[in-house]
Each structure stands twice: as C-alpha cells, then as structure tokens.
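Asks: Below you'll find the structure I mean.
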Amino acid sequence: MPLLTQQIQDEDDQYSLVASLDNVRNLSTILKAIHFREHATCFATKNGIKVTVENAKCVQANAFIQAGIFQEFKVQEESVTFRINLTVLLDCLSIFGSSPMPGTLTALRMCYQGYGYPLMLFLEEGGVVTVCKINTQEPEETLDFDFCSTNVINKIILQSEGLREAFSELDMTSEVLQITMSPDKPYFRLSTFGNAGSSHLDYPKDSDLMEAFHCNQTQVNRYKISLLKPSTKALVLSCKVSIRTDNRGFLSLQYMIRNEDGQICFVEYYCCPDEEVPESES
C-alpha cells in the first residue's frame, strides 16, 4: 500500500488505533452481517476489533475481526472504545463500489486518534486515494448477556447449509421460533406456529450436517423470529454455526465466516428467550 504507507507512516504515534487491510471487503463483509441497526460500538484491543450492535435489550450481535486479519494493527492503549454510525461506515468502505472489477482490490488504512476525534478512513484503489472522516460518539454501555461456557447446557455445531435451508422454509407468520435440544429424540428440533398451523423440522444427531452434538438435558425455548431474522445475514456468509443454550434459556448463535483470503472471523448473536412454553404446544 505505497501511497497510504508513505502518506501516514510518520503520523502513527498520534493515533490510539491504526489498522490496515489490503482488501477492504475482509472488513465490510463481516460488518454487513451485523448491520441491522444504525449504530454500533467498537472495541479495539491488541487481539483485534469487536463491533457490537444491539436491539431492544433482547438481542446482541458481535463481529470479531482478529488482529491477524489486518496487514498492520496497532493499539496504543489497553483498549479503545467508540460508538459510530455503522450505516455511514459501510457506505464509506464501499466508496469505490461494492462489487469491483475482478482482480481489483480497495486497500484501507483506518486511524483513530482517541476520544472526541473522528475515525479516519484512507481508501486506495488503482492509485486513487479517498479520505473519509466519520464522527464518533460517546460509547454506550453494552448489554452483558453473561453467557458463560460453564452454564451452557446444550451445544451443537451444524454445517451452515443445513440451517440456511431450514430458515428459508420457516413459516414467517409465526411470531416465535421454538428450539428443542435434547439428548433423546427429537435431538434438535425447530418449530413454528403460524397461520397454517404448527410445523417441525428435526435434525438427527447422526445427520451428515451435524458436526458436534453435546446435549445434556432437554430444553424447549422460544425466541421472537423478528429478533432472530437479522442473524440470517451472518448465516448466509458462514460455513459452520455453533448453537448453544444456557441454564436460563439464552441462545448463542456463533457463525464461522471465511473471508476472501481464507481467514476465519466470527459473528455471534445472543438472544434472550421469549416466554415460558405452553405445555400443550411443546
């Protein structure tokens, strides 16, 4: 990235965060997977960047971009946090077009000086450099879903194609998606209760799509479909998905996404259960 490197290398010390990518799509694609609200909170540490989006204190999405994804990654402080308009950020990241010509890459250098300063984006394609300044905001406290691995009751790992098919067939007239996880039959079941009646989709634990099955007790929980719907953006991009429920019925959907360079990033959705399940419908 010669132009960008020469232009700003000397100024690095004034920034609390500097991150460079040879291919901006390795960032923008992951951010699109959690873009269901306008604003996001960004957390940067030496391990990478976490971008968090929340809705109605019931659902939270986190995109993790590890430091190793970047060609250059520097964080001067222990942690750097700011809130940003995610819609504007994505518009800037695709300023040269969202689907460039084959073989053409847009390079990115992202710099943040600290509290009260804008996020600076330097984008370069074919020798042309565009500079964007995006105002940052006071970071709001994000929800702590307290989803601890020691409290996980049930966990399965599925190839994403199996869940993509299921989600495309869900009855969207149903307000809720009921998830049953059990050490015994039906093992893993997705149920909806729509205008046409109830429908169930079962996955045997020995299915070719099932990569891991660790269910300790039967759990039946309901989640608002409207809250789960945004997670299908991540599902479409992912190759595997880990589905976990804890002792409170909270749901974790962790999507493994491979970028254009074959590197792995993760997007995680947390969702709280909707209600107690009526005995007659379970």
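Placed from the backbone N, Cα and C atoms, the Cβ positions cover glycine too.
Checked Swiss-Prot, it gives:
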type	residues	note
MUTAGEN	PHE64 to Ala	Reduced binding to RHNO1; when associated with A-256 and A-266
MUTAGEN	LYS155 to Ala	Reduced binding to RHNO1; when associated with A-244 and A-254
MUTAGEN	ARG244 to Ala	Reduced binding to RHNO1; when associated with A-155 and A-254
MUTAGEN	GLN254 to Ala	Reduced binding to RHNO1; when associated with A-155 and A-244
MUTAGEN	MET256 to Ala	Reduced binding to RHNO1; when associated with A-64 and A-266
MUTAGEN	PHE266 to Ala	Reduced binding to RHNO1; when associated with A-64 and A-256
Asks: Are any of PHE64, ARG244, GLN254, MET256, PHE266 (the mutagenesis positions) within 10 Å of LYS155 (mutagenesis position) when you go C-alpha to C-alpha, and if so which?
Replies: ARG244
Asks: Fill in the CA-CA distance, ARG244 (mutagenesis position) to PHE266 (mutagenesis position), as an integer in Å.
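Replies: Per the Cα atoms, ARG244 (mutagenesis position) and PHE266 (mutagenesis position) stand 15 Å apart.
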Asks: Most Cβ neighbours within 10 Å: which of the mutagenesis positions LYS155, ARG244 is it?
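Replies: Answer returned by the neighbour count: ARG244.
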Asks: For the C-alpha pair, I'd like the distance in angstrom between GLN254 (mutagenesis position) and PHE266 (mutagenesis position), rounded off.
Replies: 7
Asks: To the nearest whole angstrom, what is the C-alpha distance linking PHE266 (mutagenesis position) and PHE64 (mutagenesis position)?
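Replies: PHE64 (mutagenesis position) has its Cα 5 Å from the Cα of PHE266 (mutagenesis position).
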Asks: Cα of MET256 (mutagenesis position) to Cα of PHE64 (mutagenesis position): how many Å, rounded?
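Replies: If we compare the Cα positions of MET256 (mutagenesis position) and PHE64 (mutagenesis position), the gap is 10 Å.
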Asks: In terms of DSSP three-state secondary structure, what is the assignment for PHE64 (mutagenesis position)?
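Replies: DSSP call for PHE64 (mutagenesis position): strand.
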